[in-house]
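*Asks:* What follows is a single structure, and I will ask about it in a moment.
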Amino acid sequence: MKRNGETKRRRNVAEEAEQGEDPAMWENLDRNFRQVQSVLDRNRSLIQQVNDNHQSRMADNMSKNVALIQELNGNISKVVNMYSDLNTSFSSGFHGGKNGHDGGGAAGTRA
């Protein structure tokens, strides 16, 4: 199913390029959304581990939750920053016009 979505995105990038849009901007946004999704997927895994540890009621597992929750909190901060960077990149791409976008941007600097 992901492959079909990738194909559609690539086709949309090609169509936008034909219409004079900035395909580099869309590719950059797509790449950064995938980075955000990766962190969100990791958070889902962390939450499941925390739940499993909590349900086990074993002292060792409960103590592991401290580090897992700290990582989860750090990841939430990363996601907030990544979305902020995406917003800036997206706004710059549209307000600056296609000539004002350099294809890079701060959104690609965090992971």
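Any Cβ shown, glycine's included, is placed from N, Cα and C.
Take a look at what Swiss-Prot says about it:
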- E15 to K: In elf4-201; reduced homodimer stability associated with a slightly impaired circadian gene regulation (MUTAGEN)
- E18 to K: In elf4-202; reduced homodimer stability associated with a slightly impaired circadian gene regulation (MUTAGEN)
- P23 to L: In elf4-208; reduced homodimer stability associated with a slightly impaired circadian gene regulation (MUTAGEN)
- R31 to W: In elf4-203; reduced homodimer stability associated with a strongly impaired circadian rhythm (short-period phenotype) (MUTAGEN)
- R31 to Q: In elf4-210; reduced homodimer stability associated with an impaired circadian gene regulation (MUTAGEN)
- R34 to K: In elf4-204; reduced homodimer stability associated with a slightly impaired circadian gene regulation (MUTAGEN)
- R44 to K: In elf4-205; reduced homodimer stability associated with a slightly impaired circadian gene regulation (MUTAGEN)
- S45 to L: In elf4-211; reduced homodimer stability associated with a slightly impaired circadian gene regulation (MUTAGEN)
- A59 to V: In elf4-212; reduced homodimer stability associated with a strongly impaired circadian rhythm (short-period phenotype) (MUTAGEN)
- G74 to R: In elf4-213; reduced homodimer stability associated with a slightly impaired circadian gene regulation (MUTAGEN)
*Asks:* Across all chains shown, how many C-beta atoms besides its own are within 10 angstroms of the C-beta of G74 (mutagenesis position)?
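*Replies:* Result for G74 (mutagenesis position): 11 neighbouring Cβ atoms inside 10 Å.
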*Asks:* Looking at the mutagenesis positions R31, R34, S45, G74, which has the shortest Cα distance to A59 (mutagenesis position)?
*Replies:* S45
*Asks:* Same-chain residues six or more away whose CB lies under 8 A from the CB of S45 (mutagenesis position)?
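*Replies:* Looking at Cβ-Cβ distances below 8 Å from S45 (mutagenesis position), excluding near sequence neighbours, one finds none.
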*Asks:* Nearest to R31 (mutagenesis position) by Cα, among P23, R44, G74 (mutagenesis positions)?
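*Replies:* Result for R31 (mutagenesis position): the nearest of the mutagenesis positions is P23.
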*Asks:* Inside 10 Å of the Cβ of P23 (mutagenesis position), count up the other Cβ atoms and send me the figure.
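*Replies:* Its Cβ has 17 other Cβ atoms within 10 Å.
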*Asks:* Using all protein chains in view, find how many other C-beta atoms are within 10 Å of the C-beta of A59 (mutagenesis position).
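*Replies:* Counting Cβ neighbours of A59 (mutagenesis position) within 10 Å gives 8.
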*Asks:* Would you count the other C-beta atoms found within 10 angstroms of the C-beta of R34 (mutagenesis position) for me?
*Replies:* 11
*Asks:* Going by C-alpha distance, which of the mutagenesis positions P23, R34, R44 is nearest to G74 (mutagenesis position)?
*Replies:* R44
*Asks:* Measuring Cα to Cα, how far is P23 (mutagenesis position) from R44 (mutagenesis position) in Å?
*Replies:* 31
